[in-house]
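According to Swiss-Prot, the features are:
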- T197, D307, R364, L365, S366, F367, S368, H369, T370, E371: GTP binding site (BINDING)
- E211, D213, D307: Mg(2+) binding site (BINDING)
- D213, G290, D307, K350, R364, L365, S366: 2',3'-cGAMP binding site (BINDING)
- H378, C384, C385, C392: Zn(2+) binding site (BINDING)
- G198 to A: Abolishes stimulation of interferon production; when associated with A-199 (MUTAGEN)
- E272 to A: Increased DNA-binding activity (MUTAGEN)
- R337 to E: Strongly reduced interaction with nucleosomes (MUTAGEN)
- R342 to E: Strongly decreased interaction with nucleosomes (MUTAGEN)
Amino acid sequence: MEDPRRRTTAPRAKKPSAKRAPTQPSRTRAHAESCGPQRGARSRRAERDGDTTEKPRAPGPRVHPARATELTKDAQPSAMDAAGATARPAVRVPQQQAILDPELPAVREPQPPADPEARKVVRGPSHRRGARSTGQPRAPRGSRKEPDKLKKVLDKLRLKRKDISEAAETVNKVVERLLRRMQKRESEFKGVEQLNTGSYYEHVKISAPNEFDVMFKLEVPRIELQEYYETGAFYLVKFKRIPRGNPLSHFLEGEVLSATKMLSKFRKIIKEEVKEIKDIDVSVEKEKPGSPAVTLLIRNPEEISVDIILALESKGSWPISTKEGLPIQGWLGTKVRTNLRREPFYLVPKNAKDGNSFQGETWRLSFSHTEKYILNNHGIEKTCCESSGAKCCRKECLKLMKYLLEQLKKEFQELDAFCSYHVKTAIFHMWTQDPQDSQWDPRNLSSCFDKLLAFFLECLRTEKLDHYFIPKFNLFSQELIDRKSKEFLSKKIEYERNNGFPIFDKL
């Protein structure tokens, strides 16, 4: 007697009988990009299992599991076997459920998978560099289990417009007053001009508008740079010709312009001018060894920190150490790179470390103005993140990574050597490596953030993070940060990554 279940579905059978045999779960998803499914994976599985998108249209899987063998056996490769072709998907539904639902790995595999390919389903793209060779647990469990958590963190980190305007208004009053008074008084800094830099002006500030960076730039014509011990980043500054009456001659140590002397006088003038400000509660913070900034503390009533950085502006060619830096040709374009390198470069009084002390005559190259341009024009498409263009999650990943490091530093003094510039440098390299806007789709925020974590962990493991503008200057060298600190940070990031970022719950 013909099975009545087969008669009810006979009019819809058009699939070839070659699709009958059930298959094992496909591993094509293991090779998918972390920012979206791989398009080829579905079509290859369809050749063996039938089009999985048709499964919901088939009759409900009412066949008892005990009937699976009987139905498969009854089905014959015949042109009239229409009913058998439609009944068979019900036999395979339990297997397909494990394949199609990435949220149920425990159903498919109660133990950690022995096949290394299978693990890639939850940890990101297989071709990325990262902490894969560290022996640490691999799966970005936080990103996988709580995809909305990162978005909630970003919402809390978003600055309120009211707070921004109030803080910016107060800072601008203080900075403009200092700038005017310095330009009016007869001193070596009469020609200074303002240049806004830092995370606030790059629109990547997090939590609260309580930190600002402002450059007071001073043009110095016809200077000659002497690289300090082949660092590529630190230089001795000399004048090719010192005009008679040049006020900067007061800061010379022989032929070399002393960064320490110049910063000391700059600091003295700012302290004098701050004392004249009566309507705002502002003071000058104690000097920090090796810091190029004069830090102001404004109470508004909340405390606002303002770093005023003296910078020498040179309109000459960029130093030879930067020739291979700024590798944006395949991302923002060769023309943009050429134009950026035609802009002036800057030197700040950040001294090179010499053992346990600092070399007081040295200056360090600064590219804050170029970094600001990149962050505000980060898309391969000119309209990226504009009101009329598609959005990306580049800056969101940067904010999350900055916040993660910031919170870890608050808890562990072993991380004092690390700073947000390390995060910024790492993500510049990631944007260069993955230049397409589609690779930073906001819908894939968790996997994009995990890519950044993996890259940063690999930099810590290999102790190598090249300066984005000066490739031979390694920001993670043993001379700058000891190995123990890098291993400590790596373990803390791995813990957060594999446990759903519990540190974010403290926000």
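Every residue, even glycine, has its Cβ placed from backbone N, Cα and C.
Sequence-distant contacts of G290 (2',3'-cGAMP binding site), defined by Cβ-Cβ distance under 8 angstroms and a gap of at least six in the same chain, are K350, N351, K353, F358. Reduced to three states, the DSSP call for T370 (GTP binding site) is helix. Counting only the Cα atoms, the space from H378 (Zn(2+) binding site) to L365 (2',3'-cGAMP binding site) is about 22 angstrom. Of all the binding-site residues in the list E211, D213, D307, C384, the shortest Cα-Cα distance to S368 (GTP binding site) is found for D213. Here R342 (mutagenesis position) comes close to no residue that lies at least six apart in sequence on the same chain with a C-beta under 8 angstroms from its C-beta. Listed in sequence order, H378, G379, K391, C392, K395 are the same-chain residues six or more apart from C385 (Zn(2+) binding site) with CB atoms under 8 A from its CB. Counting every protein chain shown, 19 other Cβ atoms lie within 10 Å of the Cβ of S368 (GTP binding site). Note: the CA-CA distance between R337 (mutagenesis position) and R364 (GTP binding site) rounds to 21 Å. When the alpha carbons of L365 (2',3'-cGAMP binding site) and C384 (Zn(2+) binding site) are compared, the span between them is 30 angstrom. Around the Cβ of T370 (GTP binding site), a 10 Å sphere holds 21 further Cβ atoms from the protein chains shown.
In sequence order, G379, E381, G389, A390, K391, R394, K395, D437, W440 are the residues of the same chain, not among H378, C384, C385, C392, whose CB sits within 8 A of the CB centroid for the Zn(2+) site. Spatially, by CA atoms, the binding-site residues D213, R364, S366, C384 include one closest to E272 (mutagenesis position), and that is D213. Take the CB of D213 (Mg(2+) binding site) and look out to 10 A: across all protein chains shown you find 19 other CB atoms. Across the structure, E211 (Mg(2+) binding site) and S366 (GTP binding site) place their CA atoms 19 angstrom apart. Taken residue by residue with DSSP, C392 (Zn(2+) binding site) is part of neither helix nor strand, so it is coil.
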